[in-house]
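First up is the structure itself, then whatever we jot down about it.
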Amino acid sequence: MSAIYKLSIQGIRSFDSNDRETIEFGKPLTLIVGMNGSGKTTIIECLKYATTGDLPPNSKGGVFIHDPKITGEKDIRAQVKLAFTSANGLNMIVTRNIQLLMKKTTTTFKTLEGQLVAINNSGDRSTLSTRSLELDAQVPLYLGVPKAILEYVIFCHQEDSLWPLSEPSNLKKKFDEIFQAMKFTKALDNLKSIKKDMSVDIKLLKQSVEHLKLDKDRSKAMKLNIHQLQTKIDQYNEEVSEIESQLNEITEKSDKLFKSNQDFQKILSKVENLKNTKLSISDQVKRLSNSIDILDLSKPDLQNLLANFSKVLMDKNNQLRDLETDISSLKDRQSSLQSLSNSLIRRQGELEAGKETYEKNRNHLSSLKEAFQHKFQGLSNIENSDMAQVNHEMSQFKAFISQDLTDTIDQFAKDIQLKETNLSDLIKSITVDSQNLEYNKKDRSKLIHDSEELAEKLKSFKSLSTQDSLNHELENLKTYKEKLQSWESENIIPKLNQKIEEKNNEMIILENQIEKFQDRIMKTNQQADLYAKLGLIKKSINTKLDELQKITEKLQNDSRIRQVFPLTQEFQRADLEMDFQKLFINMQKNIAINNKKMHELDRRYTNALYNLNTIEKDLQDNQKSKEKVIQLLSENLPEDCTIDEYNDVLEETELSYKTALENLKMHQTTLEFNRKALEIAERDSCCYLCSRKFENESFKSKLLQELKTKTDANFEKTLKDTVQNEKEYLHSLRLLEKHIITLNSINEKIDNSQKCLEKAKEETKTSKSKLDELEVDSTKLKDEKELAESEIRPLIEKFTYLEKELKDLENSSKTISEELSIYNTSEDGIQTVDELRDQQRKMNDSLRELRKTISDLQMEKDEKVRENSRMINLIKEKELTVSEIESSLTQKQNIDDSIRSKRENINDIDSRVKELEARIISLKNKKDEAQSVLDKVKNERDIQVRNKQKTVADINRLIDRFQTIYNEVVDFEAKGFDELQTTIKELELNKAQMLELKEQLDLKSNEVNEEKRKLADSNNEEKNLKQNLELIELKSQLQHIESEISRLDVQNAEAERDKYQEESLRLRTRFEKLSSENAGKLGEMKQLQNQIDSLTHQLRTDYKDIEKNYHKEWVELQTRSFVTDDIDVYSKALDSAIMKYHGLKMQDINRIIDELWKRTYSGTDIDTIKIRSDEVSSTVKGKSYNYRVVMYKQDVELDMRGRCSAGQKVLASIIIRLALSETFGANCGVIALDEPTTNLDEENIESLAKSLHNIINMRRHQKNFQLIVITHDEKFLGHMNAAAFTDHFFKVKRDDRQKSQIEWVDINRVTY
């Protein structure tokens, strides 16, 4: 089941476009509180937009995005990101991106590509879709609810929250979408369409069934004719039976002769069996001798070698581990050398770049020197290489020209200063005396008043600041300045500017390329007719090639055609028609040869039937003897051993006996070792062989138990009992070996007889099968010829025709291409308008990506600039605070000084007034004369100084640039070249060390491989010891068999066999004569059989599977008839099911509405409310419903729309949405209530809160139940007792920039 758990908002409505706000949704309750206009509803709008892709009501024209007029930006990017769990438990993230561009007079709203990402259990992410339309369809599917439920129920907008009481047409539209009525209507329409199409198919099937019935009747007539011919063949069979009775008498005599053959055959059979056994063992001896290294050792010596082999393997393993440790240390050293090499390569690159800058600076110095010389002629003829001398002379020239300016200014300054001093003294004297005269009269009373005020202020003054607070603020100011300096040293903004400039350059290059493609498209359009013609020809060529490919695929892939006319993948098209003509001629020739062979084989077949019966009698007697021996063996063999398994069981028993004996010997050999290992394990808790401590107690206890078992005395007794049991069982098997040999001898005779019988049968069968094969071949050849005529020849002719047309089209394409190449100068060759536009479209996509990157970089730069500004402003605020504190501290001292000074000044004023009045008149006359002289001197000074200052500024600017570059050149000459050479040498030394280390590593690796090979050879050596033991045993068995063969009397048995063969030949000659007479009769039967075969062949070809086809078509007809009937039944059942589904859902909805209304509504005027669904009509397309919300007052039903208050509307709408959510939201238990208390009085608010509390309480254990409540009323949270379900709520507020922010708040901070 699905659930949502995190939402991120950026640039939506009042949410800042530069910062991202995030909210996490809990279970079972998420609370969002905030004042009106803070941005609470925006959260619901973002949830709805993320899940459905629908914008909120009345938000066209980009008003859903943060207003660019507020930020002063032209491009606003907004993003909504929702993290949720899908209905199948998969973690997913959906991202929606939108953009608002501000132009001069209008704004442009764009929906950008989004993203739907799935996250698996290991954290790997996979993008499922990026297109907005696909997201609109896929997100509701992953949430497990239809889009209508998300839009009208789960994330219903506040403006649309009263939709259950909207006008009837709007209400019907929304309920039809919620019930998905159109989906079921389309299903019914599809069923009706299928039924209509099937009616047409039924008519055609009826015609086909009638035609097949006629062919079925003809087939029955032919079968009757075949039956009559078979009757004649049966008459001939009776005559053949008399001849066969005589043949049976000969067969009985042959059987008696065969019985006399048994005695000598037993001896020969036993000899033969011994020879076969000898041959088998000899093969094993030879195989082992060739596959192993034979050791010239006795069997005991080999067994001792095998027992001591494990210690050698252990030593080799220890040696191999030491080598691998050496390799590991060499690899670590190689890694450190590689790291050093990388750092040296990086430093070398930096120094080489510095060297390149050094060369450029030297050239720049030469250019600056020439420019200076050309402009000021202040240098001597110095070579460009002596830049130190150039720098020295420039410095001297700079000092000279600066001194000249200084001298001029000083000269005028002295003269002007003298005159100004005189004038200033006069003016100052006049001003001072006048002001003193005027102010001193006023200041006396003012000073007295100020003194009094300062005295009062000093009394009431409070120390607002101390020296400690001043020191604290100074420390903060120093910290912030250091942070600013650190931030500026990182050069973040210049780096971002550089990236933006690089991307802008790329964008300019791409725009130029797009313009070039646009020019090519325009030029291409000028030859539109030729390009159009070329496009049609290319299309025709592709069509012809497709047809040729289809013909080629049919010729190569059709199994029937491939058998007749095989083609390779690399066949020559030009030779195809000739190859077919050769094939057709060969077919005609093969048919003629096949007919000739059929006549010859028909004659041979009649002579091959008489050899079968004699051999069959011999088999019967041998079978009886075999049964007696089998009965004897069955009575004496053990229950777990059958006759067929005797040799395998005997071999397995010998092997088991040998294994048991070896186990006993091995136990006796290793008993002392196991006792020592047990002692060490119990005492030291370590392995006796490798001395390693045990990993844990469980491993130790397991090993101790195993060692105790092997050292137990009962264990040896068990091994001895096993050896004795195996030995007795092996002896009982060997006692029956002679009967097995007898049985094998009888089986061999039966096999020989069966071979003779099979040979005779094979002769007859071969003749018959060859004749049948030739008949089949004849039919096959005729079918192949017919296939070649009817199917292959038309394909070959069409292929040849298409090849010719394709060649003509290619010539036309080449001609037009050559004509177009005159106008086309592109390196890419001739391209059509569509091809050019496709490339231009790809470039436009790249351009959009570049612009997006530039926009992102610009946004990052702006953020960094704002961060810098905030830091600077903070420093200024701290400086102001420090200044204010310092001013406050000094203020008290200043007041004391001021009071004292003012009192002294009051005494001096009275004496100065009289002196000032007389002196002012004399000073005014002297001032007028001095002012006239001073004005003339200043005009002359300004002209000369302005000209010289301009010259000095130009010289200083050029010389400063020269000296800066010169200092960089000198620094690199002093340090850069030496460091570059040192780095190169160190890099070469490092490479040599790495090469030497690699050689050592290769040498060690070869040693490891050699040791591993030796270890593998050791395993082979162990295997070789075991196989040498096996070879000694086989040779012993071979000697025993040879002695047994030499003991038997073979010569007498062979003489008896010769007599038997002579008598058998006489009987066989007589048998063959009778068989020849019998063959004549069989020949006549063959002719009749040929007629039957001809008729049968006609049945197989012309009327092949006629009854099956008739039955198939008849069944198809009946099936389709039944299907149409089933479709009618299914349509009615579906319609009925839809009605039932609709009725049940409406019952559930109304039941929940009734319960919630009665628990919530506190008024007495409305008893309850319901949703009425009235059936409109039963049209061709199905039933339709109208919906309305009704209320009950004293059992009277009334339409609620237009008859209820605003508060009742809100409450009814919330209850209906809750009911719909519980009914249709099984897979997605989320529902959001935006301002549910709107228009509700206090009592109904409290009732609604309690109802929500009960709903949460009932569904809190449902894993995916999530109730989201948005409200400005914190009392509502108290009525809900929200603290019982969550420990926090989210507060939405505006910051000082009026941007919306989401804040996590403890639920206990709510004041009810």
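Quick reminder: no glycine exception, Cβ is built from N, Cα and C everywhere.
What you see is the original sequence, not a version with the noted changes.
As annotated by Swiss-Prot, ATP binding site applies to R13, N36, G37, G39, K40, T41, T42, I65, D67, Q158. Feature annotation from Swiss-Prot assigns Mg(2+) binding site to T41, Q158. As annotated by Swiss-Prot, Zn(2+) binding site applies to C687, C690, with the evidence given as sequence analysis. The domain 'Zinc-hook' feature in Swiss-Prot is assigned to 640-741; the stated evidence is sequence analysis. Quoted from Swiss-Prot for the published mutagenesis K60 to E: Does not affect dimerization but shows decreased DNA-binding. Under mutagenesis, Swiss-Prot gives R1201 to E with this note: Abolished ability to mediate DNA repair. Record note (Swiss-Prot) on the mutagenesis of S1205 to R: Abolished ability to mediate DNA repair. Abolished ability to promote maintenance of telomeres.
Overlay of Swiss-Prot feature records on the structure.
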{"residue": "R13", "record": "ATP binding site", "CB count, 10 Å": "19"}
{"residue": "G37", "record": "ATP binding site", "CB count, 10 Å": "13"}
{"residue": "K40", "record": "ATP binding site", "CB count, 10 Å": "23"}
{"residue": "T41", "record": "Mg(2+) binding site", "CB count, 10 Å": "21"}
{"residue": "T42", "record": "ATP binding site", "CB count, 10 Å": "20"}
{"residue": "K60", "record": "mutagenesis position", "CB count, 10 Å": "9"}
{"residue": "D67", "record": "ATP binding site", "CB count, 10 Å": "15"}
{"residue": "Q158", "record": "Mg(2+) binding site", "CB count, 10 Å": "18"}
{"residue": "R1201", "record": "mutagenesis position", "CB count, 10 Å": "19"}
{"residue": "S1205", "record": "mutagenesis position", "CB count, 10 Å": "14"}
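Recorded residues D67 (ATP binding site) and K60 (mutagenesis position) have their alpha carbons 13 Å apart, per Cα-Cα distance. Considering only the recorded positions K60, Q158, R1201, S1205, the residue whose Cα is spatially closest to the Cα of G37 (ATP binding site) is Q158.
In the three-state DSSP scheme, K40 (ATP binding site) is classed as helix. Summarising the ATP site geometry, the residues cited as binding it (R13, N36, G37, G39, K40, T41, T42, I65, D67, Q158) extend over a maximum Cα to Cα distance of 21 Å. Spacing of K40 (ATP binding site) relative to Q158 (Mg(2+) binding site) is 11 Å (Cα to Cα, whole number). If you measure from the Cα atom of T41 (Mg(2+) binding site) to that of R1201 (mutagenesis position), you get 26 Å. Checked against S1205 (mutagenesis position), the recorded positions R13, T42, K60, Q158 differ in C-alpha distance, with Q158 being the nearest. The average pLDDT the prediction assigns to the domain 'Zinc-hook' (640-741) is 71. When the recorded positions K60, Q158, R1201 are compared by Cα distance to R13 (ATP binding site), the shortest distance belongs to K60. Calculated from their C-alpha atoms, the gap between Q158 (Mg(2+) binding site) and T42 (ATP binding site) amounts to 10 Å.
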